[in-house]
Each structure stands twice: as C-alpha cells, then as structure tokens.
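> Handing you this structure, nothing more for now.
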Amino acid sequence: MRRAELAGLKTMAWVPAESAVEELMPRLLPVEPCDLTEGFDPSVPPRTPQEYLRRVQIEAAQCPDVVVAQIDPKKLKRKQSVNISLSGCQPAPEGYSPTLQWQQQQVAQFSTVRQNVNKHRSHWKSQQLDSNVTMPKSEDEEGWKKFCLGEKLCADGAVGPATNESPGIDYVQIGFPPLLSIVSRMNQATVTSVLEYLSNWFGERDFTPELGRWLYALLACLEKPLLPEAHSLIRQLARRCSEVRLLVDSKDDERVPALNLLICLVSRYFDQRDLADEPS
C-alpha cells in the first residue's frame, strides 16, 4: 500500500499484493526470468542453476498468502500466563512474629528433610502402596483436594473437630497424609499442580492441620531453581498465610506457628526475602 497526497488530501492507493509483498520483503537474490527449454519438468530434480531457481519461484508462488495454524484448544495448558505479584506479606501482629533464631532453625531442619527425601526417594518410590491408596491424575484438581484433605472437609468447607464414628481410620473421609511412599511418586509437574490446587483451596478457606502437612511436604519436594509457576505459587501461599494470621485472635493459637513456618520457608529458604517476617 502506497500513500499519495493530492490537493492537500491524503489518499491511500492500493497496489497489487505481489508488489506489496515485494516492498515488505525485497529479494535478496534478484532472479531474471529464466529462458528454459520446453522440456523443463519442475517435478524432477533440477539439472542447472536456472532450473533450480525457477523451481523455487514456482514453489513460492504456490504457497498461500496467509497460513492459519490449526490449534486444538483442549491441548493448551490451563493458565499459561504467570502473573507474579511483587507485593509483600501482611506484617505480623505484635507478638506473633517468630524470632530470627527460630526461623534459622526451621530453615536448617527443612533443608535436612529435603536432603533425606531426595536421598531415599528411589527406595520409597519402590514401596507398594496400600490397596486403599489411589493417587489421582495430575490434572484432577478435585481429586487431589479430596485425596489430601478428605472428602468431608472438601464437601463441608469448614473445619470441625474430628469424630471417631468407626474404630478404623477412613482416609477417604479425612484425607491421606503425605507419606514418603506417596510424595516420592510425584514428579515436579504433579508437585506444582497439587501445590496450586491446595493454594486455591486455601485462598477461600481457613488453615487446617491437614493442609499444613501437605503444603510442608510439597515444599520439601519442590526443586530449585524454581520455575516461574512455582515461584508465583509460593509467594501467593506466603501472602495468604500472612492474611489468615491477621484474623487469628490469639498468638497462642496453634495455627500461628504453622503459618509462621510456611512464611519462613518461602521467604528464607526459597529466597523470597521481601516476604520475610521481621524478627520479634
């Protein structure tokens, strides 16, 4: 498309598509029209440079001007974009923040746990699971929520006292604990996915011991350096912990040290220092 000015008015003059393409993509190797013999057959290998160049011209002319990729939306991974917020955690209420010594001790202990998990992963992965343990597929969000937290908690959405209605333990109802024989079978994609599922659940509900155990175990299995998705998730987790901590009435509440621990691990072990609690 060329611009022309006539009598002070700007008009747009269209040129043929071939000329427009030529202006946008000039020929690097200008080729004059080839005077080939009548016996030229573009379907056979070229015998001369002229035949080769002519064959390239023919193939280029057969290419469509616009190509549309056929994309199957079902194959696209959900939530491809990653939005990383740089906002920090909510400051701890007075008396709720842990000491620096306590935080350093938790980081050291967590590092030891991670080393042991990696060291014995092959052993625990080879152990046979109990007959009642069926791990959901990686993409089954509802299945993993029920597996980790229990069908009762996921259905009610509220935290209540545990009841012993039967002599045995019904893990389907109360959730399976993060046993080494279970978490050792989870690859990094599954670890990240389950961390996302539980973080989403936590974003709308209160903190529970079952949730805390699984979050700790998943962080222990999370490999460094962090992928962007995992980086965003753990920051989101730490911020949510700080928000829930603000709602706790007493510093003696059993949720406070658990929330402090998760904030500590995200900020000090995974190097998100802007989220760290100021030592008390």
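Cβ coordinates are placed from backbone N, Cα and C, and glycine is handled just like the others.
Sharing the feature lines straight out of Swiss-Prot:
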- Y52 to D: Impairs binding to Sm complex proteins (MUTAGEN)
- R213 to D: Impairs binding to SMN1 (MUTAGEN)
> Looking only at C-alpha atoms, tell me how far Y52 (mutagenesis position) is from R213 (mutagenesis position), rounded to the nearest Å.
68
> Could you tell me which three-state DSSP class R213 (mutagenesis position) falls into?
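Note: R213 (mutagenesis position) is helical by DSSP.
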> DSSP on Y52 (mutagenesis position), three-state: which is it?
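In the DSSP reduction, Y52 (mutagenesis position) maps to helix.
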> With an 8 Å cut-off on Cβ-Cβ distance and a minimum sequence separation of at least 6, pull the same-chain contacts of R213 (mutagenesis position), or say none.
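Set apart from R213 (mutagenesis position) by at least 6 residues yet with Cβ under 8 Å, we have P177, P178.
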> Taking the Cβ of Y52 (mutagenesis position) as the centre, count every other Cβ atom within 10 Å, in any protein chain shown.
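The answer is 13 other Cβ atoms.
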